[in-house]
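Single-structure report; data block below.
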Amino acid sequence: MDLLLIEKTLVALFAAIIGAILISKLRGKKFKLPPGPIPVPIFGNWLQVGDDLNHRNLTDLAKRFGEILLLRMGQRNLVVVSSPELAKEVLHTQGVEFGSRTRNVVFDIFTGKGQDMVFTVYGEHWRKMRRIMTVPFFTNKVVQQYRYGWEAEAAAVVDDVKKNPAAATEGIVIRRRLQLMMYNNMFRIMFDRRFESEDDPLFLKLKALNGERSRLAQSFEYNYGDFIPILRPFLRNYLKLCKEVKDKRIQLFKDYFVDERKKIGSTKKMDNNQLKCAIDHILEAKEKGEINEDNVLYIVENINVAAIETTLWSIEWGIAELVNHPEIQAKLRHELDTKLGPGVQITEPDVQNLPYLQAVVKETLRLRMAIPLLVPHMNLHDAKLGGFDIPAESKILVNAWWLANNPDQWKKPEEFRPERFLEEEAKVEANGNDFRYLPFGVGRRSCPGIILALPILGITIGRLVQNFELLPPPGQSKIDTDEKGGQFSLHILKHSTIVAKPRSF
């Protein structure tokens, strides 16, 4: 950084300190704010709590300050909610007031400042985008149209693992093959396309760019420059890299998928009775003037991240827990063999008749919640919550992981025990009917992908357990399940090697 930039930063820092002191005095008189650590001018609580605002660190703060707390992160107010009652207020009772989204400097780049659906502010644009995306992606008709493809992709995973001699001996990193499966599941829906193998050059390019996008967006490393604008010059290279990755991804989506589908549509007109893939519906909305070309591309951006990665993380967590709990794996296999018959492959309609499989999926989503803080909410205007004033444009985090892992609310929550969803928690569902358990959120800004994720999880985990005995690699009694948290993500730190011994029927 050159000398002039350093001088400008120091001058801005001095001016901001004076301004922050004056503003804090004025605001202190106006608001009854939630409890939290005492902030200092400019930096707020950043020097005390740091950049790593993962679900476990926020849980520790909630134990100190209560079910609602306020962190002043530089110029941003961050409100953390850690009780079912307050979660209901944010997500349901005051769903309109807290229904907007806050973005940071990196997500502004990757979403075109909210031209997508997931990160746009609450209002007419969000309602329009939600409506346009619901029909081609998030209905039972879509499930019935594409479930045969999901079953075929799961069968292909089983076949490929069986063909790999290393799988039954030293083991393989099965996640790599499951990643291809998830891309094919979603690209069938989006573009009526699939990739033939893990070595497909286009798949490799897409996977690499999506992976880099996730790494950059989910990192805590850039928080300081987002929280404290006067430090943003230090992020210049980071933000430049984000823009480069974003531009490459958007261009790839356009050149290889959206424009290709446009060509098919222009040469082969489809009537309303023919099955269309999702992008056909979205392009129709563009032709009607409801959305623009950028909106189309950012919808594709959302699906590449939200639908593919989160479901893949959950599959990986579920397999890891079954490997580390062989008695649960055996019990699940017994249910599949008994109810379907040995060797009879599970299909989507079977999932609803397999209560223990459903319990395994629910327990995976409880203990290893892929989005443990949900996607952040925001109130556009001053609001009230839990008897406290919440200043306008506060970032609201619901610690959904703690709601589902609080020992005051759950029996031995640290244990992976699917039986809880057949016994004391038998009435709890993943759709948000109980505010202690919100793996997909609830209300206006809940994740609509639940309708796709649950059957894909059931089919995939079911097929693997039916066809293989899943074990740790030789010399290990368990596989590593250390976590890696992100801005609001939770996935397994190390992609484990797993032995998959084929069963004989």
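Please read every residue number as a count from 1 along the shown chain.
Placed from the backbone N, Cα and C atoms, the Cβ positions cover glycine too.
Don't expect the noted substitutions in this model, because it carries the original residues.
Note that the structure is a prediction, hence the values are computed from the model and not measured.
The (E)-cinnamate binding site feature in Swiss-Prot is assigned to Arg213, Ser214, Arg215, Leu216, Ala217, Gln218, Ala306. Feature annotation from Swiss-Prot assigns heme binding site to Cys447; the stated evidence is similarity to another entry. Experimental mutagenesis is annotated in Swiss-Prot for Arg103 to Glu, with the remark: Reduces catalytic activity 3-fold and cinnamate binding affinity 8-fold. Asn302 to Phe appears in Swiss-Prot as a mutagenesis experiment; the accompanying note says: Reduces catalytic activity 200-fold and cinnamate binding affinity 2-fold. For the mutagenesis of Ile371 to Ala, Swiss-Prot gives this note: Reduces catalytic activity 9-fold and cinnamate binding affinity 3.5-fold. The structure shown keeps the original residue. Pro448 to Phe or Ile appears in Swiss-Prot as a mutagenesis experiment; the accompanying note says: Reduces dramatically catalytic activity.
Residues within less than 8 Å, Cβ to Cβ, of Arg215 ((E)-cinnamate binding site) and separated from it by at least 6 positions along the same chain comprise none.
Residue annotation for (E)-cinnamate gives Arg213, Ser214, Arg215, Leu216, Ala217, Gln218, Ala306. The furthest Cα pair among them is separated by 15 Å. Contacts of Gln218 ((E)-cinnamate binding site) defined by a Cβ separation under 8 A and a same-chain sequence distance of 6+ are given as Gly486, Gln487, Phe488, Ser489, in order along the sequence. Each residue contributes its Cα atom, and for Ala306 ((E)-cinnamate binding site) and Ile371 (mutagenesis position) those atoms are 10 Å apart.
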